[in-house]
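Trainee: This is the structure, below, for whatever I ask next.
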Amino acid sequence: MTLSPEKEHVRPRDAADNDPVAVARGLAEKWRATAVERDRAGGSATAEREDLRASALLSLLVPREYGGWGADWPTAIEVVREIAAADGSLGHLFGYHLTNAPMIELIGSQEQEEHLYTQIAQNNWWTGNASSENNSHELDVKVSATPTEDGGYVLNGTKHFCSGAKGSDLLFVFGVVQDDSPQQGAIIAAAIPTSRAGVTPNDDWAAIGMRQTDSGSTDFHNVKVEPDEVLGAPNAFVLAFIQSERGSLFRPIAQLIFANVYLGIAHGALDAAREYTRTQARPWTPAGIQQATEDPYTIRSYGEFTIALQGADAAAREAAHLVQTVWDKGDALTPEDRGELMAKVSGVKSLATNAALNISSGVFEVIGARGTHPRYGFDRFWRNVRTHSLHDPVSYKIADVGKHTLNGQYPIPGFTS
């Protein structure tokens with residue numbers, strides 16, 4: 001195949017010999033020490049992304065026959081949560097990487113699956129996302145894909161919110177055919193080298209949270225897409241959603257990963273607050289106690305935080321097992337399978353969003369005024385959750401659950417459901 005990014009990376013270990021959750025936990029411990037400083041600085045988490053590359057976790061979902069870990073979805077979800085607990089931006093980046101790679105299997109050919117999975121595993125490739133545009137609505141795709149005589153395309157335009165594009169090796173991109181050919185108006189998906197001439201990831205990401213996700217824009221100027229880099233036929237990705245085919249599993253999987261990024265951040269906030277309350281918080285004098293850990297209202301708050309997380313964690317793990325069950329059905333997937341999964345994931349997304357927002361803001365009540373000093377960085381937890389939880393309105397996820405419960409309706413397959 002023609003798809004072969006110029007840079008290669010030596011795979012440092014046999015992934016099958018390690019516990020991926022333990023590997024992630026070890027990395028998280030290292031990153032936790034610099035998380036506040038890096039959040040304040042923004043920019044790119046270059047060193048930390050190289051840590052992930054060296055760990056071989058980038059091939060977590062790559063089947064073992066292609067050299068990867070061959071991990072199941074419940075394990076992958078746990079890894080995302082461990083990483084996000086230490087650093088929301090890194091959890092975000094790794095989560096997007098995990099949503100990108102299965103696109104190969106969901107809509108690509110067997111040859112593409114074998115080639116790309118093998119390359120990801122052997123060279124520890126990062127995958128980047130270039131699907132969204134800053135237009136009137138999510139289906140208003142304007143990056144043009146002009147067909148070429150050899151069956152490929154030429155891309156022109158700008159994508160936005162390209163999480164992980166900068167520093168990636170493989171870029172997943174969508175374009176719309178805008179010529180007078182029979183393909184006019186069709187959306188094509190492709191996996192191309194990020195280093196391809198004409199691809200420019202820009203340093204223009206600016207938000208209150210997720211500051212090290214490189215989620216800025218990416219320009220495409222006369223970018224050649226080779227025929228064997230095109231994933232599926234024109235409109236294959238769109239039709240998969242309309243017909244509830246296996247390719248439409250991309251969305252419930254992505255939504256579940258997002259939910260677990262939030263839960264990881266909530267765990268990180270709770271852990272950091274607990275340590276502060278135990279070691280630095282002062283008791284409230286009128287309470288007549290000797291230590292802040294004896295305050296009945298503080299104790300109640302920690303109880304409420306923990307209970308909220310227990311419920312959301314349990315729901316998330318149950319949904320991860322359902323993802324695996326549905327994934328294993330392959331082409332035998334039914335619209336009912338897909339609908340039940342999306343309804344379940346919608347509930348998890350709501351639980352995780354609310355729990356993470358409440359905990360990341362509520363911890364300030366148990367650490368006290370001194371804990372608001374920037375050196376502690378407690379605000380980063382809320383900023384990270386608040387920023388990404390606006391990806392798609394959680395109110396619509398709640399409505400999806402309500403429609404399913406009351407009227408037996410499944411969420412309508414789409415790019416956010």
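These residue numbers are counts, starting from 1, taken along the chain as shown.
Cβ atoms are placed via backbone N, Cα and C, with glycine included.
For the mutagenesis result TYR96 to Ala, the note given in Swiss-Prot is Nearly wild-type catalytic activity. The FMN binding site annotation in Swiss-Prot covers TYR96, 129-134, 159-163, ARG282, 369-370, HIS391 and rests on similarity to another entry. Here the residue is the original one, but Swiss-Prot notes a mutagenesis experiment at this spot, ASN129 to Ala: Loss of catalytic activity. Here the residue is the original one, but Swiss-Prot notes a mutagenesis experiment at this spot, PHE161 to Ala: Loss of catalytic activity. Here the residue is the original one, but Swiss-Prot notes a mutagenesis experiment at this spot, SER163 to Ala: Loss of catalytic activity. Listed in Swiss-Prot as a mutagenesis experiment, PHE250 to Ala or Arg is described as follows: Near to total loss of catalytic activity. Here Swiss-Prot notes a mutagenesis experiment, ARG338 to Ala, with the remark: Loss of catalytic activity, does not form tetramers. For the mutagenesis of PHE415 to Ala, Swiss-Prot gives this note: Decreased catalytic activity, still forms tetramers. The structure shown keeps the original residue. Listed in Swiss-Prot as a mutagenesis experiment, THR416 to Ala is described as follows: Decreased catalytic activity, still forms tetramers. One mutagenesis experiment catalogued in Swiss-Prot, SER417 to Ala, is accompanied by this note: Nearly wild-type catalytic activity, still forms tetramers.
Help me see these features in their spatial surroundings.
Mentor: Proximity of TYR96 (mutagenesis position) to non-local residues of its own chain (separation of 6 or more, Cβ distance below 8 Å) is seen for THR127, GLY128, ASN129, SER163, GLY164, ILE257, given in sequence order.
Note on ASN129 (mutagenesis position): other Cβ atoms within 10 Å of its Cβ, all shown chains, come to 25.
DSSP classifies PHE161 (mutagenesis position) as coil under the three-state reduction.
Of all Cβ atoms in the shown protein chains, 26 besides its own fall within 10 Å of the Cβ of SER163 (mutagenesis position).
Cβ neighbour count for PHE250 (mutagenesis position): 19 (other Cβ atoms within 10 Å of its Cβ, all protein chains included).
ARG338 (mutagenesis position) has a Cβ environment of 24 other Cβ atoms inside 10 Å.
In the structure as shown, the Cβ atom of PHE415 (mutagenesis position) sits within 10 Å of 17 other Cβ atoms.
Under the three-state DSSP scheme, THR416 (mutagenesis position) falls in the coil class.
Of all Cβ atoms in the protein chains displayed, 21 besides its own lie within 10 Å of the Cβ of SER417 (mutagenesis position).
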Trainee: What are the non-local neighbours of ASN134 (FMN binding site), defined as same-chain residues 6+ apart in sequence with CB under 8 A from its CB?
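Mentor: Listed in sequence order: HIS160, PHE161, SER217.
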Trainee: Using DSSP, would you call ALA130 (FMN binding site) helix, strand or coil?
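Mentor: Assignment for ALA130 (FMN binding site) reads strand.
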Trainee: Any same-chain residues 6+ apart from ALA130 (FMN binding site) with CB under 8 Å of its CB? Would you list them in sequence order, or say none?
Mentor: LYS159, CYS162, ALA165, LEU171, PHE172, VAL173, PHE174, THR218, PHE220
Trainee: Return the member of SER132, ARG282, ARG338 nearest to PHE415 (mutagenesis position) in space, with distance defined Cα to Cα and candidates limited to these recorded positions.
Mentor: SER132
Trainee: May I ask which residues of the same chain, at least 6 positions away in sequence, place their Cβ under 8 angstroms from the Cβ of ARG370 (FMN binding site)?
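Mentor: The answer is GLN280, ALA281, ARG282.
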